[in-house]
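Data block below; observations after.
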Amino acid sequence: MGKIALQLKATLENITNLRPVGEDFRWYLKMKCGNCGEISDKWQYIRLMDSVALKGGRGSASMVQKCKLCARENSIEILSSTIKPYNAEDNENFKTIVEFECRGLEPVDFQPQAGFAAEGVESGTAFSDINLQEKDWTDYDEKAQESVGIYEVTHQFVKC
């Protein structure tokens, strides 16, 4: 199956360097079995800090899962070196923020939640624990004396 990139697109207001924080950041995904096409009905999360051994000593992955329909064992790995911030210059354009090594599991949907951080463009003010579940986030930058926000968060998956 190979590598699949998650691309983010958003409208940033006086904000830059939007990024997931820490190895415990939860990437909430819905997965599709590459063998039979079964799509999970529940959100599942994968984290950098999780490592599960693959059968037969073939390494490890962020998640290993047996398909409920065809019983095939599939896996997905977060490629830590590919995690990139979404910056002010990326505003309203799709940008790859992470890549996944997919072995039988294909992500088909993404639900951003809590755990993002960003900074004020002019002031550098740090904003932590940004929750994007509602696809919008607003706050006020005291240093710059201006409102800040992240709006219209959308995503797409592309094969690398």
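Using N, Cα and C of the backbone, Cβ positions are placed for all residues, glycine too.
This is the original sequence, none of the listed changes applied.
Secondary structure at CYS33 (mutagenesis position), as computed by DSSP, is strand. Around CYS33 (mutagenesis position), a 10 Å sphere centred on its CB holds 21 further CB atoms from the protein chains shown. Listed in Swiss-Prot is the mutagenesis experiment CYS33 to Ala, annotated as follows: Disrupts protein folding and solubility; when associated with A-36; A-67 and A-70.
Taken from Swiss-Prot, the feature Zn(2+) binding site covers CYS33, CYS36, CYS67, CYS70. Sequence-distant contacts of CYS67 (mutagenesis position), defined as residues of its own chain at least six apart whose C-beta falls under 8 angstroms from its C-beta, comprise CYS33, ASN35, CYS36, GLU38, GLU73, ASN74, GLY104.
For the published mutagenesis CYS36 to Ala, Swiss-Prot gives the following note: Disrupts protein folding and solubility; when associated with A-33; A-67 and A-70.
What Swiss-Prot notes for the published mutagenesis of CYS67 to Ala is this: Disrupts protein folding and solubility; when associated with A-33; A-36 and A-70.
Where Swiss-Prot documents CYS70 to Ala as a mutagenesis experiment, the accompanying text is: Disrupts protein folding and solubility; when associated with A-33; A-36 and A-67. In sequence order, CYS33, ASN35, CYS36, GLU38 are the residues near CYS70 (mutagenesis position), counting only same-chain partners six or more apart with C-beta under 8 A.
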